[in-house]
Structure formats: C-alpha cells, structure tokens
Amino acid sequence: MELDDFDPEDKEILSWDINDVKLPQNVKTTDWFQEWPDSYVKHIYSSDDRNAQRHLSSWAMRNTNNHNSRILKKSCLGVVVCSRDCSTEEGRKIYLRPAICDKARQKQQRKSCPNCNGPLKLIPCRGHGGFPVTNFWRHDGRFIFFQSKGEHDHPRPETKLEAEARRAMKKVHMASASNSLRMKGRPAAKALPAEIPSQGSLPLTWSFQEGVQLPGTYSTPLIANAPQQNSLNDCLSFPKSYDLGGSTELEDPTSTLDSMKFYERCKFSSSRIYGSEEQFQPPVPGTYGDYEDLQTWNKNVALGRNPSDDIYYPAYPLPVASWPYDYFPSQNSLEHLPQQVPSEPPAAQPGCHPLWSNPGGEPYEEKVSVDLSSYVPSLTYHPPQQDPFLLTYGSPTQQQHALPGKSNRWDFDEEMACMGLDHFNNEMLLNFCSLR
C-alpha cells in the first residue's frame, strides 16, 4: 500500500522526519514504547510516557553533538564480548554493556571475562552505512518523536538492570571468597574450657551493704568526715569469712560475748561519733567535764609529742550542738536493760588513737594502721538532715564522764570487732550510759 492511498492527515503522520520544521500534531493514537528499536523506524510517544521522557533504550547509546539543539542525538556503542566465545552454565553468551566514557571503555577491554577469565573485546556498531546506528529524540507539543537510522549489526548487550545485578553478585562472591581465604590463613582457634573467674580477677566494689576484703597490711588514715550513711554505724559486725560467690552472714552479738564486754564495746563506739564541723575547732570551756585534761593532751600534740606514745587517751563525746530535740530511752526499753548491763561498768581500755584532730595541725594528720581484712559495714540508717554527723545522748547538763583509768593497751583487732546494733538498741544503750 502506497502513500497515495492514505488520507492527507495520515500521509502527514507517516511521512514526517525528525528534522522537519513542523511535526504533525493531529495524532489520534500514540505508540507503545519500544525498548529495542532497530532498523529505520519512527515512533510517536505521549509526552506523559516516563520511558520516553528518559530517552530510554536497551541498546548501549551515548549522546553525541548535534547542530540542532531541539533534537537529541544518540549513537550506538556496540557490545563487549568474550574473545573465547564462552557461555555460562545456563547456555548464555557473554554480552557486556560497553562503558559510555572512552577511557572507561578502554579500561574495560583490558579486563578479563567474568565467566572464563579470558580477554574481552569490543564489537563496535556499524549498522548505518559504516557508522553507528543513530537515534533521534524530539519533544514537540503533546508528543515525543523518535526516529532511528541504521540497523544494528551486533548482538544485543545486557540491559542496565542486568548489568547492575551482575555487579552486585560479583561483589558478593568476591567478599565471600576473601573471607574464606582469610579464615583459611588464620590458625584454628582452640576451644578453651570455661574458666571460673578467680577472686582476684573480680572487681572489688566499695559498698555500704557488703563486705570489702583488703590486704592485712593495709594502713590508711582515719578520715573524720565519714559519709552520711555511715554516721550511725560505728559499731561494725564482721563475718568470720568473706566469699565473693556467696552471701555474707553476720554473727549474733549476744552469742559470742557476755554482757560486760557488750557494754564495754558499745561505750567505746559512742566516743567515736562526732561532727565534721567541730573536728577542726578547739574545745570550749564548760562544754566538757574534763576540759583540763583535754587541754593537756592538745599541748602535748602542739609540742611535737606523738599522742600514740602516751599511756592513755581520753575519748570525749561531742556536745549536743544543733539537734532540736534529745533522744531518751523509753520506759519499756529501760525495763529490760539491767538484765544485760552489769551494775558497775568496767573502765574502758585505752590504747586507740583519738579521732579528735590537732587544732594546730593539718586535718587528717594522725594515721592508724588498721587491719581491714574482713571488715563488713552494717546496715545504714539515715540521720536527720540538719547535722548528719552529730548525735545526742541526753541533756548537756546531765553528761558526766570519768576519764578512763590507766591500763595496758587493748587488742585493737579484737576490740574493733564491735557488734552491729540496730537503731533502737544503739540509742537505748548510749542513753543509759549517759544517765548513769
């Protein structure tokens, strides 16, 4: 059927050329997009076609210069094949997509075949009179006009999606191969039996609720400014053994000591409770009943004498400073107390270092060698918020304490093992001592 048999409108649609000044606009139907256009063909696509907007083609095409700015010109690059003409396991030939850049395409030809590691070669396109097949794209009005000149004389290369999938699979294979080679190069790791961590390898944490095991030769200065949680816990209860893997159980204070030693140790612990603010201040006359002996002791320290060389050391409880009320034992608590406390309290055995700092010297100056190999702090009690380091034992006017008599130095390791008292018993016993 010749062109003379068509209507003038149909003739215009069929006889247009991409280089015409005016292209037909009375197009009733548009063509479906063609992925592999070949030979001398022409297509009219809708301007809404996304593939036509992208000028997509499965042939390896690159943009070329054109004197007409309204027309996009693309030339075919051909196909890259294996020089050995190898095939994959599925029976397909190796037809790679050529790189668009000239340098990248030259570098691609020096690579080996991904299937047989043979050399690659480029088959150029010469389907348009010895020149590459050319595709033309032109946007005009509501349509996109496409025209191809020439016939491809080479096999179809892989599409862009196939090329991307092949590169991804190649990267995965290379990564797995390198990992396998790395694992083969390493010596086989011997499976070690599970080791139970020893006591020395475990972290040693300082806590108020659990015991801490220190070396027997540990020596540290006694810091007067104790933490607030430890202000009411001067009586410590020590376990016979300490195990990091098990629970620590405290001994019953009344099961190992009689009532006389029990009273004696509680009296010693009461003399070690003092305030953090008053430890740096000199005593005031009238506060203590034995102020003159305290002055004599302070003078000896100022003259350079070591307080540890004296025969005895006074243990003075601090005065009631800023608590708004006093602690007095109840009648019910006093009814059961005479059954445990003897009628004549024995004299406290001196020999420990006083915790009262030297007024003329630096704080925390005196040091005491303490064996803390099995110390376990007792339960903590939170004192009032005003002065957490002051504890009252009754009215200041009623306190009368006698100086301890001369005696041999008591065993520090034994006497430091004070019993852990709860808040009620500690308060009850210390108030009873002040009333007597």
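Cβ coordinates are placed from backbone N, Cα and C, and glycine is handled just like the others.
Note that the structure is a prediction, hence the values are computed from the model and not measured.
Annotated features, as they stand in Swiss-Prot:
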- ASN63 to Gln: Slight decrease of DNA binding (MUTAGEN)
- ASN63 to Ala: No effect on DNA binding (MUTAGEN)
- ASN65 to Asp: Loss of DNA binding (MUTAGEN)
- ASN65 to Ala: Strong decrease of DNA binding (MUTAGEN)
- LYS74 to Ala, Leu or Met: Loss of DNA binding (MUTAGEN)
- CYS76 to Ala: Loss of transcription activation (MUTAGEN)
- CYS76, CYS125, HIS152, HIS154: Zn(2+) 1 binding site (BINDING)
- CYS82 to Ala: Loss of transcription activation (MUTAGEN)
- CYS82, CYS86, CYS113, CYS116: Zn(2+) 2 binding site (BINDING)
- CYS113 to Ala: Loss of transcription activation (MUTAGEN)
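Each of the recorded positions CYS76, CYS86, CYS125 was scored by the number of other CB atoms within 10 A of its CB, and the lowest score belongs to CYS86. Among the recorded positions CYS82, CYS86, CYS116, CYS125, HIS152, HIS154, not one has its Cα within 10 Å of the Cα of LYS74 (mutagenesis position). Near CYS82 (mutagenesis position), with the C-alpha within 10 Å of its C-alpha, lie none of the binding-site residues CYS125, HIS152, HIS154. Within the same chain, residues at least six positions away from HIS152 (Zn(2+) 1 binding site) with a Cβ under 8 Å of its Cβ are ASP38, TRP59, CYS76, CYS125, GLY127, VAL133. Taking the mean position of the Cβ atoms of CYS76, CYS125, HIS152, HIS154 as the Zn(2+) 1 site, the remaining same-chain residues with a Cβ inside 8 Å of that point are TRP59, ALA60, LEU77, GLY78, VAL79, ILE123, PRO124, ARG126, GLY127, PRO132, VAL133, GLY150, ASP153.
Cβ contacts within 10 Å of CYS116 (Zn(2+) 2 binding site), excluding its own Cβ and spanning all protein chains shown: 15. Each residue contributes its Cα atom, and for CYS86 (Zn(2+) 2 binding site) and CYS113 (mutagenesis position) those atoms are 9 Å apart. Within 8 A of the CB centroid of the Zn(2+) 2 site residues CYS82, CYS86, CYS113, CYS116, the other residues of that chain are SER83, ARG84, ASP85, ILE94, PRO114, ASN115, ASN117, GLY118. Taking Cβ-Cβ distances under 8 Å and a sequence separation of 6 or more, the neighbours of ASN63 (mutagenesis position) in its chain are LEU72, LYS73, LYS74.
Same-chain residues at least 6 positions away in sequence with a Cβ under 8 Å from that of HIS154 (Zn(2+) 1 binding site) are, in sequence order, GLY78, VAL79, ILE123, PRO124, CYS125, GLY127.
In the three-state DSSP scheme, LYS74 (mutagenesis position) is classed as strand.
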